[in-house]
Amino acid sequence: MVELSKKVTGKLDKTTPGIQIWRIENMEMVPVPTKSYGNFYEGDCYVLLSTRKTGSGFSYNIHYWLGKNSSQDEQGAAAIYTTQMDEYLGSVAVQHREVQGHESETFRAYFKQGLIYKQGGVASGMKHVETNTYNVQRLLHVKGKKNVVAAEVEMSWKSFNLGDVFLLDLGQLIIQWNGPESNRAERLRAMTLAKDIRDRERAGRAKVGVVEGENEAASPELMQALTHVLGEKKNIKAATPDEQVHQALNSALKLYHVSDASGNLVIQEVAIRPLTQDMLQHEDCYILDQAGLKIFVWKGKNANKEEKQQAMSRALGFIKAKNYLASTSVETENDGSESAVFRQLFQKWTVPNQTSGLGKTHTVGKVAKVEQVKFDATTMHVKPEVAAQQKMVDDGSGEAEVWRVENQELVPVEKRWLGHFYGGDCYLVLYTYYVGPKVNRIIYIWQGRHASTDELAASAYQAVFLDQKYNNEPVQVRVTMGKEPAHLMAIFKGKMVVYENGSSRAGGTEPASSTRLFHVHGTNEYNTKAFEVPVRAASLNSNDVFVLKTPSSCYLWYGKGCSGDEREMGKMVADIISKTEKPVVAEGQEPPEFWVALGGKTSYANSKRLQEENPSVPPRLFECSNKTGRFLATEIVDFTQDDLDENDVYLLDTWDQIFFWIGKGANESEKEAAAETAQEYLRSHPGSRDLDTPIIVVKQGFEPPTFTGWFMAWDPLCWSDRKSYDELKAELGDNASIGQLVSGLTSKNEVFTATTTLVPTKLETFPLDVLVNTAAEDLPRGVDPSRKENHLSDEDFKAVFGMTRSAFANLPLWKQQNLKKEKGLF
């Protein structure tokens, strides 16, 4: 029997928020390199551990993923390892069985850029590699609107259909072909995946080109490459509809008591919807069947060990006995550590330290200490780099160097500005830490929401340059404003401040007399930051701490629902924002000048639910649709404001009220049916909801604070600043450089490699003085005015630019153009 080895438990990190992934290789668990996260071989099985910080402790989700071509032995090993890992963690984890192509939304949400299925597996010698691999030739079929899944398919036009998006990956060139019937959201998600492959696997050096299926004639070079690789285009198949599940099926619930008396599986129905928590006896194990769409296994804390260990295998036996699909999702719950998804299936559910219903047990006069999670070097030196999305490799006490991008170059940030990040800037943070004698580095590329396109491009280029300086060894982490990972916050020890606009460069900061409001979020020095929000009362939230800086004072405002930990961190970060004395203002006891500074007192997010530190039913966001004539709701896990697409409608369920958010581009029938759709949601909810629950219809741009309060750092200008699909497509680069790559491809019979020439043929050379500062009309016949540099001899080229042609070709386009202008060859 397989057992969780000390090699695995020794490296397993129980206190770092993020994910860790292992592949089953020869029946052993082998860590997957961080840069390969999101890539899964169809012939293999994987185990994924997700760790989250919850209050004073941690919650865990363990998923075992089964590739469609994996062996029964590997599948069994993955299941056993999952059970053993749960026991190692104290039997508090939620276990999930994931089957390729049928993964849960929770699993897919770990990979925001997309999930890629790769052909082969460990048995055929397939390895998870790091970056800079150009010897690639594959066709990816991309599906999904929110959480994208891409599968490797046969390199043929037969694989295409009119309704989906496909990526032809040729190493240095990635071609995105958009089916004529695919929508903008699908095209945008596929483009994000293509960019992620370019940046994560090719260090930003590959080119991405897009072909619109309804207008292929507009991209002749890319179509030339497609036909060169795939052959002459054949008739494309019709669109295949995405699998959709009727909400009514989700609401069909049956609870079973399962035992294997006399060696036979005995299934006894206990109850149907509505279900209540007291139906679950602590001495037993149960199966909750959600109409065959998903199976939940609940293990009572006092059930015998054998029953607990057999829970997953019993669920699989139940699926077989019911003739359900083998791909049916299975989730295993431990008594007292149930997932929110499981709890919301019951009409009534209470957790320890909470009163029944929506009330909250509050402790008066108790001040919580700032919790310190131990990531000291003594503990960490025996652990390799933790496979976690948030890169929490240590306690942040290593050496950090910070630069700001200025005029496309790096300028060191003064010590007094460390931890201050301005929305008009881009920054590079080089973090150095040691594991024993070995030096390790992480490069964080922080990109402000209002930084220029040139600065965004320069930050990526400078990161590659810095990476090369250290032999391509550092881990690169791109951080968009508002999505700062825990380790980046830990580097600044809870003193990270993010400003909406402005710059820390000379003359770029706003006057010290300006009034600013900061939303402080975090409970310890590893997860705290202050985020600037609009200076108005509506920005406040009863659940958090805020810092209001005025020309004459600086207020520290404590909402009624904030914890002692949050108050302590609020004090710490406030000292960074202002050196003046900070009067503490408790919610409800604000002096008149406080409201004057905010432009007057108005309503803000202050509902009783917001004051609960640990609500038993967390808010849930669903993307809604009635396009098929029936109500469909797709849950968005770990939602943020960025998940709200202005062309769609969404339902935010906070249990005691339902919000229906309507984007400006939503269709008329969805707008008209808003209240009715929300009522249908309540009627079909498996938890037998109160049909009198208030339903609030919210229009984009007119959101009340009771809605925005459920989103971290709500930005009213979010959609006006958001780039369109066409704008993002235009940023991919010019067609000339792609044309050169296509010429290089079609003139050869081989796949692109890192050494593929970017110039298709040898052009006629001319003396330097004939080309420099010469107008197009005065150039000799045969000279391409846009490519003067390619008419230089190799010696002249190196003398002028101080580098070889290949080094020049690896520079970003803006850098190439600047050099050409400087040398008179533009």
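Placed from the backbone N, Cα and C atoms, the Cβ positions cover glycine too.
According to Swiss-Prot, the mutagenesis experiment Arg138 to Ala carries the following note: Reduces the actin-severing activity. Does not affect actin-capping activity. Swiss-Prot lists His141 to Ala among its mutagenesis entries, and the accompanying note reads: Does not reduce the actin-severing activity. Does not affect actin-capping activity. The note that Swiss-Prot attaches to the published mutagenesis Gly144 to Ala is: Reduces the actin-severing activity. Does not affect actin-capping activity. Record note (Swiss-Prot) on the mutagenesis of Lys145 to Ala: Reduces the actin-severing activity. Does not affect actin-capping activity. Sequence annotations record features per position, and here Swiss-Prot assigns domain 'HP' to 760-826 based on sequence analysis. Per Swiss-Prot, mutagenesis Arg787 to Ala is noted as: Reduces affinity for F-actin. Here Swiss-Prot notes a mutagenesis experiment, Trp814 to Ala, with the remark: Loss of F-actin binding.
Overlay of Swiss-Prot feature records on the structure.
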residue: Arg138; record: mutagenesis position; CB count, 10 Å: 16
residue: His141; record: mutagenesis position; CB count, 10 Å: 18
residue: Gly144; record: mutagenesis position; CB count, 10 Å: 19
residue: Arg787; record: mutagenesis position; CB count, 10 Å: 14
With DSSP helix as H/G/I and strand as E/B, how many residues of the domain 'HP' (760-826) fall in helix, strand and coil?
37 helix, 0 strand, 30 coil
Reduced DSSP assignment, His141 (mutagenesis position):
strand
Could you give the Cα-Cα distance between Arg787 (mutagenesis position) and Arg138 (mutagenesis position), in whole Å?
31
Tell me, what is the mean pLDDT of the domain 'HP' (760-826)?
78
Rounding to whole Å, the Cα atoms of Gly144 (mutagenesis position) and Arg138 (mutagenesis position) are apart by 19
